[in-house]
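Report on one structure; see the data block that follows.
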Amino acid sequence: MQAIKCVVVGDGAVGKTCLLISYTTNAFPGEYIPTVFDNYSANVMVDGRPINLGLWDTAGQEDYDRLRPLSYPQTDVFLVCFALNNPASFENVRAKWYPEVSHHCPNTPIILVGTKADLREDRDTVERLRERRLQPVSQTQGYVMAKEIKAVKYLECSALTQRGLKQVFDEAIRAVLTPPQRAKKSKCTVL
């Protein structure tokens, strides 16, 4: 059985731990508790292949900036997360998370994940953002960011409703099992 290490990164409170708890237990945790999810191992089938999926949660808060990279060695795939209702967390994908993971693991595939998809249409959420002259991150913005950071895929999900949740992890596994073909560069040969 092939083992795959999947590390989840992103700003504090974007829903990384909820994503993992909801996926692994099929239940949404009640209140926000900064990262307490232990590394978790799940045996799953993707495209008829048995996979041992190791899930590593990380703390997004700045206090952990020096500690977090200790979980990066031997990572097979990163989930870089932001909350669709938090434009600042989206900007930090470009400003912080992509630079950090690409520095430590330059050839490791990235899946860009927009969390809290259920809040994009939530009236209270939209109103709170509007009061600050902001709006939820659009799907188009997500696709543009994914291209910019060379992510294998851009996906949106809700840990609360579980919409798109399984797909996030299935696509993370596929990114490792069937890496995208790199464009072949012609090599210069001097004779």
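Cβ coordinates are placed from backbone N, Cα and C, and glycine is handled just like the others.
None of the listed substitutions appears in this model.
The GTP binding site annotation in Swiss-Prot covers 10-17, 57-61, 115-118.
According to Swiss-Prot, the mutagenesis experiment G12 to V carries the following note: May be constitutively active. Enhances interaction with chdp-1 protein compared to N-17 mutant. Formation of ectopic processes often branched in PDE neurons. Counting every protein chain shown, 15 other Cβ atoms lie within 10 Å of the Cβ of G12 (mutagenesis position).
Among the mutagenesis experiments that Swiss-Prot reports, T17 to N is described with the note: May be mimicking the GDP-bound inactive state. Reduces interaction with chdp-1 compared to the V-12 mutant. Within 10 Å of the C-beta of T17 (mutagenesis position) we count 22 further C-beta atoms, all protein chains included.
In sequence order, F28, P29, A159, L160, Q162, L165 are the residues of the chain that are 6 or more apart from S22 (mutagenesis position) and have a CB within less than 8 Å of its CB. Record note (Swiss-Prot) on the mutagenesis of S22 to F: In xd33; defects in connections between BDU and PLM neurons. Reduce membrane protrusion.
For the published mutagenesis Q61 to L, Swiss-Prot gives the following note: May lock enzyme in its GTP-bound active state. Defect in distal tip cell (DTC) migration.
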Request  = Rounded to the nearest Å, what's the C-alpha distance separating A117 (GTP binding site) and T17 (mutagenesis position)? Just drop the number here, would you?
outcome  = 15
Task = Indicate the candidate from A13, A117 with the smallest number of other Cβ atoms within 10 Å of its Cβ, considering only these binding-site residues.
result = A13
All-chain count of other Cβ atoms within 10 Å of T58 (GTP binding site) = 22
